[in-house]
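Trainee: Swiss-Prot feature annotations, pasted as is:
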- Thr11 to Lys: In strain: Mu/B.1.621 (VARIANT)
- 19-121: domain 'SARS ORF8 Ig-like' (DOMAIN)
- Ser24 to Leu: Partial loss of hIL-17RC binding (MUTAGEN)
- Pro38 to Ser: In strain: Mu/B.1.621 (VARIANT)
- Ile76 to Asp: Complete loss of hIL-17RC binding (MUTAGEN)
- Asn78 to Gln: Complete loss of glycosylation when secreted by conventional route. Increases cytokine storm effects (MUTAGEN)
Amino acid sequence: MKFLVFLGIITTVAAFHQECSLQSCTQHQPYVVDDPCPIHFYSKWYIRVGARKSAPLIELCVDEAGSKSPIQYIDIGNYTVSCLPFTINCQEPKLGSLVVRCSFYEDFLEYHDVRVVLDFI
């Protein structure tokens with residue numbers, strides 16, 4: 001029993017600490033981004049402005065009355081197409097990099113960020 005608990009913790013930690021996700025899409029076409037967060041985790045999508053891990057994040061979706069809607073920014077253009085499922089126009093973010101924040105908790109008190117790198121077909 002102790003071994004199963006230990007194995008569960010190791011599996012969760014290993015899955016939770018993914019740093020980067022590489023995905024392929026056709027440039028300037030709508031693309032449903034694969035969520036790299038582990039199953040049963042919550043996710044929020046951002047653009048990280050700058051290269052540092054401590055760089056500010058721009059949220060791409062907002063919760064409105066039980067549904068998620070894309071936030072449109074002048075500097076980003078129409079990058080986010082839909083939030084459920086998370087869909088973007090396949091292009092490099094103008095201000096930085098695409099990041100998904102994964103958390104087991106709905107309030108995101110503990111989280112881990114995964115950078116999503118797009119490979120254009």
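The backbone N, Cα and C atoms fix where each Cβ goes, and this holds for glycine too.
Although substitutions are noted, the structure shown does not include any of them.
Please situate the listed features within the shown structure.
Mentor: DSSP classifies Ser24 (mutagenesis position) as strand under the three-state reduction.
Following the DSSP three-state reduction, the secondary structure of Pro38 (variant position) is coil.
Counted within 10 Å of its Cβ, the other Cβ atoms near Ile76 (mutagenesis position) come to 16, all protein chains included.
Counted within 10 Å of its Cβ, the other Cβ atoms near Asn78 (mutagenesis position) come to 10, all protein chains included.
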